[in-house]
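First the structure, in the form of structure tokens, and then the observations on it.
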Amino acid sequence: MTIYNINLGIGWASSGVEYAQAYRAGVFRKLNLSSKFIFTDMILADNIQHLTANIGFDDNQVIWLYNHFTDIKIAPTSVTVDDVLAYFGGEESHREKNGKVLRVFFFDQDKFVTCYLVDENKDLVQHAEYVFKGNLIRKDYFSYTRYCSEYFAPKDNVAVLYQRTFYNEDGTPVYDILMNQGKEEVYHFKDKIFYGKQAFVRAFMKSLNLNKSDLVILDRETGIGQVVFEEAQTAHLAVVVHAEHYSENATNEDYILWNNYYDYQFTNADKVDFFIVSTDRQNEVLQEQFAKYTQHQPKIVTIPVGSIDSLTDSSQGRKPFSLITASRLAKEKHIDWLVKAVIEAHKELPELTFDIYGSGGEDSLLREIIANHQAEDYIQLKGHAELSQIYSQYEVYLTASTSEGFGLTLMEAIGSGLPLIGFDVPYGNQTFIEDGQNGYLIPSSSDHVEDQIKQAYAAKICQLYQENRLEAMRAYSYQIAEGFLTKEILEKWKKTVEEVLHD
């Protein structure tokens with residue numbers, strides 16, 4: 001039995017989908033369930049192992065579509081500059097280095113090699129470019145050996161990619177990809193040819209030899225959904241819903257507009273064993289919508305995309321009147337609204353302090369607002385920090401995001417006993433905040449009148465302290481958090497997998 005989790009790409013700045021997958025990979029390791037995480041995008045800018053290891057995958061859990069047909073394993077880069085130069089004859093004249101880029105020149109020949117290093121302080125090469133008479137002719141990509149080459153031809157003074165070759169460990173070519181205007185058109189093996197990426201993905205899916213003891217979990221489907229659906233019918237198929245799944249504004253009594261990332265999956269819900277959402281509230285909404293707008297009544301299970309190992313008490317005591325938020329400092333997080341609300345509430349509660357954790361593009365705007373209101377003494381930007389032991393030093397958590405599919409920081413905050421104040425929006429806030437019990441849900445409207453928002457948040461901050469309900473709310477936060485303990489989520493996954501495989 002193997003659980004195959006299918007995604008497209010991964011990068012250094014991963015999205016919530018990759019973090020959810022990495023968390024799931026850890027769950028499957030703890031449950032001793034055999035699992036593979038499949039990435040189907042062409043990923044060459046970095047060795048994929050560096051990206052997957054960075055977020056928490058084990059190498060043996062990762063399958064990359066393009067080297068699956070070779071015997072090369074997922075492994076960190078260990079090829080050196082000297083190893084690279086062995087692929088390229090000629091007598092070296094000199095080298096030029098700029099950060100992670102090393103250029104090697106040769107005597108009496110109009111050619112040079114540019115090595116792109118893993119780290120400017122290490123001699124390890126991720127990929128190399130070979131230039132001859134001013135033209136880029138080849139790029140090689142390395143992990144513990146060369147795994148791919150790209151070939152270029154000059155056209156209108158531009159290097160045009162016309163072929164990729166993937167190798168076995170011993171350097172023998174396994175297959176070529178013939179390119180046309182940057183698009184993969186033909187996959188040429190010694191004994192077979194595939195036309196187009198869908199045919200290539202289908203061959204990959206067939207090579208897994210799926211059966212009813214296997215589970216395929218589809219995280220993203222763009223460009224591959226139909227093939228995965230068709231080939232996964234010999235196994236069990238689950239689909240993860242990672243975001244808001246429909247457009248509220250374009251939905252009426254007779255018609256629903258699904259999020260286009262889920263349209264194919266929902267339209268073909270009869271081919272799916274079960275859907276996975278991360279909150280009970282989204283589960284309820286989706287069940288109602290399937291019943292109302294479709295002929296399908298699929299199984300939908302709620303499994304959170306994160307958990308907390310234990311509840312965290314305040315060992316050093318909490319700082320009185322202390323507020324905290326933690327997120328990317330991005331426009332959609334609306335930290336500026338929180339800053340203005342705290343400035344307003346501070347007029348009534350002068351002991352208030354507000355610490356903001358995270359970094360991002362709104363940093364300078366927030367500093368400007370704080371400075372303009374002479375609020376530096378009680379509102380501070382703290383940058384990045386390991387927050388697990390920090391939440392419990394504070395009394396209240398604030399969030400102004402108008403869309404939070406789950407909200408890992410909200411979960412972590414209640415796990416440290418913090419009451420929360422946030423908008424009454426799906427799905428994270430409605431999951432972690434029980435209005436009046438462990439915080440407050442503030443009504444949200446689409447026009448977002450800033451002054452009204454500021455006043456509403458300030459009023460709730462003051463109400464929380466003036467009604468002297470901190471202790472009761474703290475206890476209720478801990479109570480909600482118990483449902484998100486790691487042991488609970490492990491049990492949910494265990495039960496879900498057992499049910500589907502013994503169905």
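Heads up, the Cβ atoms here are built off N, Cα and C, so glycines get one too.
Some features that Swiss-Prot has for this protein:
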- Gly16, Val17, Glu18, Tyr19, Arg328, Lys333, Gly358, His384, Ala385, Leu408, Thr409, Leu410, Met411, Glu412: UDP binding site (BINDING)
- His242, Glu332, Glu404, Gly405, Phe406, Gly407: N-acetyl-D-glucosamine binding site (BINDING)
- Asn98 to Ala: Decreased N-acetylglucosaminyl transferase activity, decreased binding of PsrP (MUTAGEN)
- Arg103 to Ala: Decreased N-acetylglucosaminyl transferase activity, decreased binding of PsrP (MUTAGEN)
- Tyr116 to Ala: Decreased N-acetylglucosaminyl transferase activity, decreased binding of PsrP (MUTAGEN)
- Glu244 to Ala: Loss of N-acetylglucosaminyl transferase activity (MUTAGEN)
- Arg328 to Ala: Loss of N-acetylglucosaminyl transferase activity (MUTAGEN)
- Glu332 to Ala: Loss of N-acetylglucosaminyl transferase activity, nearly wild-type binding of PsrP (MUTAGEN)
- Lys333 to Ala: Loss of N-acetylglucosaminyl transferase activity (MUTAGEN)
- Ser403 to Ala: Significant loss of N-acetylglucosaminyl transferase activity (MUTAGEN)
Cα distance (Å, whole number) from Gly16 (UDP binding site) to Glu244 (mutagenesis position): 13
Span of Gly16, Val17, Glu18, Tyr19, Arg328, Lys333, Gly358, His384, Ala385, Leu408, Thr409, Leu410, Met411, Glu412 around UDP - largest C-alpha separation, Å: 22
From Asn98, Arg103, Lys333, Thr409: recorded positions whose CA lies within 10 A of His242 (N-acetyl-D-glucosamine binding site): none
Integer Cα-Cα distance in angstrom, Ala385 (UDP binding site) to Phe406 (N-acetyl-D-glucosamine binding site): 21
Nearest of the recorded positions (Tyr116, Glu332, Ser403, Gly405) to Glu18 (UDP binding site), judged by Cα-Cα distance: Gly405
Distance, Gly358 (UDP binding site) to Asn98 (mutagenesis position) (CA atoms, angstrom): 31
Those recorded positions of Arg103, Tyr116, Glu332, Ser403, Glu404, Gly405 having Cα within 10 angstroms of Met411 (UDP binding site): none
Gly358 (UDP binding site) as reference: those recorded positions from Arg328, Glu332, Ser403, Gly405 with C-alpha within 10 Å of it: Arg328
Local Cβ density at Glu244 (mutagenesis position) - other Cβ atoms counted within 10 Å: 17
